[in-house]
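Single-structure report; data block below.
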Amino acid sequence: SNKRKNAAMLDMIAQHAIRGCCSDPRCRYRCR
């Protein structure tokens, strides 16, 4: 249960990272 909560938080952080990585080709997250 605790792991699931951590995963959700990481997913939220990843969403922010994706938004900030639109113009950076080196970023592993991309805008969709």
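Including glycine, each Cβ sits where the backbone N, Cα and C put it.
For reference, Swiss-Prot has these:
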type	residues	note
MUTAGEN	Arg26 to Lys	1523-fold and 14.2-fold less potent to inhibit rat CHRNA9-CHRNA10 and CHRNA7 nAChR, respectively
MUTAGEN	Arg28 to Ala	1511-fold less potent to inhibit the rat CHRNA9-CHRNA10 nAChR and 5.8-fold more potent to inhibit the rat CHRNA7 nAChR
MUTAGEN	Tyr29 to Trp	Relatively important increase in potency on human CHRNA9-CHRNA10 nAChR
MUTAGEN	Arg30 to Gln	Extremely important increase in potency on human CHRNA9-CHRNA10 nAChR
MUTAGEN	Arg32 to Lys	No significant change in potency on human CHRNA9-CHRNA10 nAChR
MUTAGEN	Arg32 to Tyr	Extremely important increase in potency on human CHRNA9-CHRNA10 nAChR
- Note on the structure: Counting other CB atoms within 10 Å of each candidate's CB, the least crowded of the mutagenesis positions Arg26, Arg28, Arg30 is Arg26
- Neighbouring CB atoms within 10 angstroms of the CB of Tyr29 (mutagenesis position), all protein chains considered, total 15
